[in-house]
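Student: The structure under discussion is supplied below as C-alpha cells; questions concerning it will follow.
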Amino acid sequence: MQSNKTFNLEKQNHTPRKHHQHHHQQQHHQQQQQQPPPPPIPANGQQASSQNEGLTIDLKNFRKPGEKTFTQRSRLFVGNLPPDITEEEMRKLFEKYGKAGEVFIHKDKGFGFIRLETRTLAEIAKVELDNMPLRGKQLRVRFACHSASLTVRNLPQYVSNELLEEAFSVFGQVERAVVIVDDRGRPSGKGIVEFSGKPAARKALDRCSEGSFLLTTFPRPVTVEPMDQLDDEEGLPEKLVIKNQQFHKEREQPPRFAQPGSFEYEYAMRWKALIEMEKQQQDQVDRNIKEAREKLEMEMEAARHEHQVMLMRQDLMRRQEELRRMEELHNQEVQKRKQLELRQEEERRRREEEMRRQQEEMMRRQQEGFKGTFPDAREQEIRMGQMAMGGAMGINNRGAMPPAPVPAGTPAPPGPATMMPDGTLGLTPPTTERFGQAATMEGIGAIGGTPPAFNRAAPGAEFAPNKRRRY
C-alpha cells in the first residue's frame, strides 16, 4: 500500500500542477460517489489532511516497531524558500505529514530545516514537496546532513546492532547504531553510530582516539572517524551542474570508446595501467595487512594463554599465601587461647591459695580469741599454785605465834597444812576448775568454822607483809 502511494505521488510530481489538481479532483469526486462519506477525523493529531489535496495519511502505518522519533534521520533541508516565509507557514506546509518537532529558517540565505516524526514520513514529504513551486520559486527538499554520525571500523565478528548501541551509549544518547553487512549477511567489520548531538559524537571521537575502546573479549580496539556525508540517492542532477566554460569544453565530445592507435587510446591505456598498478599495490597492501593481522592474532592467542597461566599461578600463590596466613592466625588464636587458659588456671589457683590463707588466718584468730577468753590448764595451775603459796605463808606466820595450851592427851586439831620432812607444805594440787576457790582443798582443816575463800586467814590473825585484808 505504501509503495503504491509513493509511486502515484512520484508520478504526480512529474505532471503539470493544474493537470494534477484537475485529475485529483475528478478522482476524489468519483470516490465520493462510489464510497460513503469518510468518518470524522479524530482530534488526537494522528491523521491530517492538506488544504489543496484530499489525501489523508495514517501516521500509525509509517512508524516501525521500536523506532525512535524526531531523530536526525528525519530532518529535512528545504532550499529556495521565499524571503518572506514564516515558521508558521512552513509548519502549515508540512502539516500533512504530522507534527513538526523543529523548524529553523534562515531568511537571508533562503533555506531552512524541519524535523518530522519518522524517517518514512520525511521520505514521503521529500518526494511530494521537492520541486513544488512556492511564490515563484521551486522548493528543493533534501535530507539534512547528519553531523553527529561516526564510522566505526575493526568491529569484532560477534558485535550486533544492539551491542554497538549499548557500547557507544556511554558517550551520549544514540539514535541509531548499525553494523554493515554484505549481501550474505556477514559482518564487514564496519558500523555506523548516529548520536543525537555533536557533543556526544565529539566526546566519542576523542575518547576512542586517545584510548583503546574494546567491545568484546577479543582485545582489538575499534577505530572511530567522522562519517563521510555522501548522497547516493539524489546524486547530481543535470540542472544542478554549473554551466561554465569548462563544462562546455568537456561536453564537446559525447560518450564513446577510444579508437586503437589514436591519441586518446594511448593515454587512456596509460591511465588504465596506472589504475591497475594502484589496484595491485592496494591488493598487496591488503594481503600484507591480512598476514600481519593473522600473525598478530596468533601471537595474541599465545600471549593470552601465557597470561592466563600466569594469572592462574598468581591466583594459586595468592590462595596459598592466604591459607598460610589463615593457619598462622589459627595458631596465634590457639596460642592466645592456651595462654588465656593458663592465666585463668593461675588466677584460680591464686584465688584458692588466698582463700586457704584467709581461712587459716580466720581459724588462728578464732583460736587466739578462745585462748584469751578461756585460759588453758597450765596457766590456771600456775595461778592456783601462787594462791596456795600465799595462803601457806599466812599459815606459817600464824604458826610462829605461841600456841595455846593444849591439854595433855588432846589430839592436835587438824591444820590447814602439814609441813613435810623436805620442808614443803603438804598441799593437794588445785583443781582445774575455773574458780578454784570453790573447790575443797584437802589437807587444810577448818579454822574456826568454814574455811574462808581464797585461803583467807582466820580472824585476828596477822597478815604477811604487803598483804591486806580482803573483804
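Even glycines carry a Cβ here, placed using N, Cα and C.
In this structure the noted substitutions are not present, so the sites keep their original residues.
Just so it is clear, the model here is predicted, and its values are computed rather than measured.
According to Swiss-Prot, the feature domain 'RRM 1' maps to 74-141. According to Swiss-Prot, the domain 'RRM 2' annotation covers 148-229, on the basis of sequence analysis. One mutagenesis experiment named in Swiss-Prot is Tyr267 to Ala, and its note says Abolishes interaction with PSPC1 and localization in nuclear paraspeckles; when associated with A-271. According to Swiss-Prot, the experimentally introduced change Trp271 to Ala is described as follows: Abolishes interaction with PSPC1 and localization in nuclear paraspeckles; when associated with A-267.
How buried are the listed features, and what sits near them?
Tutor: Per DSSP, the domain 'RRM 1' (74-141) is made up of 22 helix, 21 strand, 25 coil.
Model confidence over the domain 'RRM 2' (148-229) stands at 93, taken as the mean pLDDT rounded to a whole number.
Under the DSSP three-state reduction, Tyr267 (mutagenesis position) is assigned to helix.
Around Trp271 (mutagenesis position), taking its Cβ as the centre, 10 other Cβ atoms fall within 10 Å, counting all chains.
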Student: Using a Cβ-Cβ cut-off under 8 angstroms and a sequence gap of six or more, which residues of the chain neighbour Tyr267 (mutagenesis position)?
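Tutor: When sequence neighbours closer than 6 are ignored, Tyr267 (mutagenesis position) has nothing within Cβ distance under 8 Å.
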